[in-house]
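Student: Questions regarding the structure given below will be posed in turn.
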Amino acid sequence: MTTGNGDAPVIKNAHSDIDSTNKTLLKSDALYKYVLDTTVLPREPECMRDLRLITDKHQWGFMQSSADEAQLLGMLLKMAGAKRTIEVGVFTGYSLLATALALPEDGKVVAIDPDRESYEIGRPFLEKAGVAHKVDFREGKGLEKLDELLAEEAAAGREAAFDFAFVDADKPNYVKYHEQLLQLVRVGGHIVYDNTLWAGTVALPPDTPLSDLDRRFSVAIRDLNSRLAADPRIDVCQLAIADGITICRRLV
């Protein structure tokens, strides 16, 4: 749950009465623990576990992707046979590490985030896992860096040559990211958006008291969800995993 534009320091104190540290929308803590203990944590690579535990102690650790979400991300990448990928919103790199581990030896992930300091926390784990060579980290705001990437691809004579993209960044810009990524990800490729249920606020009545940040992000996510549902350029599937994940497959 990263912002991608440097909003991280203010988020934790800007939430409404929402438990932003809760990594699941499941109503049963026991059921979520069962999922984690049965099929997720026993298969979590040691390097990912170590990074997750260190990030949990970070003052913004609640922004970290959940272990079951990271497992799903790795599975999607392998099922898609992805080789060239994009990640918008990195934080300490837990989901980035999951991506790098899932990619083939010659795979590459362009990772974009304005917060290099947080990325540096996770970089030693990428190196220890032997996958740092797969990561092309680009410090800066998501929209600007994606525009630069579009220009680079055009200069190299490549059009829509990425296989996969994962977005966990500033929610008000998700709709703009979608248009950029549709130009970067190939037909048949996938774009995955995180936090598409925003702690359940998307289903609350309009007059529900919310903090300014939660209202702004919830409105942005509802707008995204409506647009994705009506977008004829993609297949779309929304899952109630973690804080909501939406998987898009480009059709045209």
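Even glycines carry a Cβ here, placed using N, Cα and C.
Found this in Swiss-Prot, in case it helps:
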type	residues	note
BINDING	Ser65, Glu87, Gly89, Val90, Ser95, Asp113, Asp170	S-adenosyl-L-methionine binding site
MUTAGEN	Glu69 to Leu	14% loss of activity
MUTAGEN	Asp168 to Leu	Total loss of activity
BINDING	Asp168, Asp194, Asn195	divalent metal cation binding site
MUTAGEN	Asp194 to Leu	Total loss of activity
MUTAGEN	Asn195 to Leu	Total loss of activity
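Can you tell me where each of these features sits in this structure?
Tutor: Cβ neighbours within 10 Å of Val90 (S-adenosyl-L-methionine binding site), excluding its own Cβ and spanning all shown chains: 28. Val90 (S-adenosyl-L-methionine binding site) falls within neither a helix nor a strand when secondary structure is assigned with DSSP, and so counts as coil.
Neighbours of Glu69 (mutagenesis position), defined as other CB atoms within 10 A of its CB across all chains, total 27.
Within 10 Å of the C-beta of Asp168 (mutagenesis position) we count 29 further C-beta atoms, all protein chains included. A coil conformation is recorded for Asp168 (mutagenesis position) in the three-state DSSP classification, outside any helix or strand.
Packing around Asn195 (mutagenesis position) is summarised by its Cβ count: 26 other Cβ atoms lie within 10 angstroms of its Cβ, all protein chains included.
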Student: So of all those mutagenesis positions, Glu69, Asp168, Asp194, Asn195, which one's Cα sits nearest to Val90 (S-adenosyl-L-methionine binding site)?
Tutor: Asp168
Student: Restricting to the chain of Ser95 (S-adenosyl-L-methionine binding site) and a gap of 6 or more, list residues whose Cβ falls under 8 Å of its Cβ, or answer none.
Tutor: Ser65, Glu69, Ala70, Leu73, Glu87, Phe166, Asp168
Student: Out of Glu87, Asp113, Asp170, Asp194, which of the recorded positions is least crowded by other Cβ atoms within 10 Å?
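Tutor: Selected from the recorded positions Glu87, Asp113, Asp170, Asp194 on minimum Cβ neighbours within 10 Å: Asp170.
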Student: In angstrom units, rounded to an integer, how far apart are the Cα atoms of Asp170 (S-adenosyl-L-methionine binding site) and Asn195 (mutagenesis position)?
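Tutor: So the Cα of Asn195 (mutagenesis position) lies 10 Å away from that of Asp170 (S-adenosyl-L-methionine binding site).
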